[in-house]
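**Student:** Mind having a look at this structure? Questions to follow.
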Amino acid sequence: MNNSNIIIFPEKYPCSISSLLIKDENDVFVLSHQNVLDCLQFQYPYNMYSQNHMLDDIYWTSQELIEDVLKILHLSGISINKYVIYVLVL
């Protein structure tokens with residue numbers, strides 16, 4: 001993955017993202033659990049949540065977790081090439 005890492009802690013599945021810590025040499029960015037859900041709210045099929053009920057939680061398998069972390073980074077405009085990504089899960 002081009003000079004970057006995605007580190008999942010603790011590595012257990014299914015899991016829910018507690019937060020993402022995105023770090024380079026100078027900065028650290030944090031996306032909270034709610035930030036993650038907000039980023040992904042409309043990325044999932046309509047039948048996963050009702051129109052009047054916002055997405056409360058998502059439980060990921062290992063492959064889904066990596067794919068969605070990459071989506072979140074892309075939606076946030078974060079270049080995967082220069083960061084280490086720490087995924088803290090519940």
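Numbers run from 1 along the shown chain.
Glycine is no exception: its Cβ is also placed from the backbone N, Cα and C atoms.
Keep in mind it's a predicted model, so treat the numbers as computed, not measured.
Swiss-Prot lists these features:
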type	residues	note
VARIANT	Asp24 to Asn	In strain: ATCC51908
VARIANT	Phe29 to Ile	In strain: ATCC51908
VARIANT	Cys39 to Tyr	In strain: ATCC51908
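How buried are these features, and what lies next to them?
**Tutor:** Asp24 (variant position) falls outside any helix or strand according to DSSP and counts as coil.
Secondary structure from DSSP puts Phe29 (variant position) in a beta strand. In this view, Phe29 (variant position) is surrounded by 13 other Cβ atoms within 10 Å of its Cβ, with every protein chain counted.
The secondary structure of Cys39 (variant position), as reduced to three states from DSSP, is helical. Around the Cβ of Cys39 (variant position), a 10 Å sphere holds 18 further Cβ atoms from the protein chains shown.
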**Student:** Measure from the Cβ of Asp24 (variant position) and count the other Cβ atoms within 10 Å, all protein chains considered.
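**Tutor:** Taking every protein chain into account, the count is 14.
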